[in-house]
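Quick look at what Swiss-Prot annotates:
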- Ser84: active site, acyl-ester intermediate (ACT_SITE)
- Tyr170: active site, proton acceptor (ACT_SITE)
- Lys335, Thr336, Gly337: substrate binding site (BINDING)
- Arg97 to Ala: In strain: GN346 (VARIANT)
- Gly143 to Asp: In strain: GN346 (VARIANT)
- Val145 to Ile: In strain: GN346 (VARIANT)
Amino acid sequence: MMKKSICCALLLTASFSTFAAAKTEQQIADIVNRTITPLMQEQAIPGMAVAIIYEGKPYYFTWGKADIANNHPVTQQTLFELGSVSKTFNGVLGGDRIARGEIKLSDPVTKYWPELTGKQWRGISLLHLATYTAGGLPLQIPGDVTDKAELLRFYQNWQPQWTPGAKRLYANSSIGLFGALAVKSSGMSYEEAMTRRVLQPLKLAHTWITVPQSEQKNYAWGYLEGKPVHVSPGQLDAEAYGVKSSVIDMARWVQANMDASHVQEKTLQQGIELAQSRYWRIGDMYQGLGWEMLNWPLKADSIINGSDSKVALAALPAVEVNPPAPAVKASWVHKTGSTGGFGSYVAFVPEKNLGIVMLANKSYPNPARVEAAWRILEKLQ
């Protein structure tokens, strides 16, 4: 009898730990505030907007100023520059193009840009561009490259440091070119394709590449060394770092990416899943199309340390996953993003139906963003 009682007690303990009581909105707010308020003070961030997706439902929180000079507060409608979180939109749009049969990741880059006649481009595929494994394309396209002719010259003159697929080196010039070439045969501009194929179907009505005049009042200023700034235009900027969005739209973006089964357009649904497929393994991290994934559960150190620029921007050996592994629900899926005056972070765990969006109008170190997100989600799981 004693043995049976102990077994029952153990089962009850396991049950309670597995099925913890659901958090109230106030409890969620307290957890978020206890992390974000000191973060803003430590990093001198003028304004932030955070969304929590908890049990599939979004909760929104805002702090501080979107425009210091005019004393405009951050609201749920405030537009923030996403920086490299824009790459996740690029990846999903590319996935939609693949699902439609309009491109293949195995296609050579030269199929879509025949003017690239340099021998170094032989053997480089769209997959290599999308996943930063072409052989060492640089982080940025030089600022003096200002038109299409100069862009072609830049890529023609580039010389790889490694064979395609040997190493991953994070680069706007890599995934940016993927985005541009992925839509080339559609007859649409990248912005038009993004709007029609991704933003409109997902009802992201406040997500922009070019912020229209009617939305300028909601466009936050970013702050760099205390001065207000907006991102400067550049070649392939839309594809690599050019999206602006609100916390409400970004929560909707996370919800769609966390569970694509509710997305009505089948090719977009497949595109979302393709963006979270695993194409390469780099240490503990798996590279998708825009998104980066780690197996869940995991230790905080692995994502916090991995987000540091010394690691994230380093050339690291890449191990091909062939065939690519489909999206894994037990994953920490995430992406950081920065422009001169903004810092963003998005992370979610599909298996837990749990996610976070952090938007700030100051760029601050990635590890601080990831650690804050981890602290919050750890208390909510």
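Note that Cβ sites are derived from N, Cα and C of the backbone, with glycine treated the same way.
No noted substitution is present; original residues retained.
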Are there recorded positions among Ser84, Arg97, Tyr170, Lys335, Gly337 that sit within 10 Å of Gly143 (variant position), Cα to Cα? If so, list them; otherwise say none. none
What Cα-Cα separation, expressed in whole Å, is found between Tyr170 (active site, proton acceptor) and the residue listed as 'active site, acyl-ester intermediate'? 11
Surrounding the recorded substrate site, with Cβ no more than 8 Å from the Cβ centroid of Lys335, Thr336, Gly337 and those residues left out, we find Leu82, Gly83, Ser84, Val85, Lys87, Thr88, His334, Ser338, Ser344, Tyr345, Val346, Asn366
Round to a whole number and give the Cα-to-Cα distance in Å for the pair Thr336 (substrate binding site) and Val145 (variant position). 25
Can you tell which of the recorded positions (Arg97, Lys335) has the fewest other C-beta atoms within 10 angstroms of its C-beta? Lys335
Taking only the recorded positions Ser84, Arg97, Val145, which one has a CA atom nearest to the CA atom of Gly337 (substrate binding site)? Ser84
Distance [Cα-Cα, Å, rounded] between Val145 (variant position) and Arg97 (variant position): 28
Do you know which of the recorded positions Gly143, Gly337 has the most other C-beta atoms within 10 angstroms of its C-beta? Gly337
Just the number: how many Å between the Cα atoms of Lys335 (substrate binding site) and the residue listed as 'active site, acyl-ester intermediate'? 8
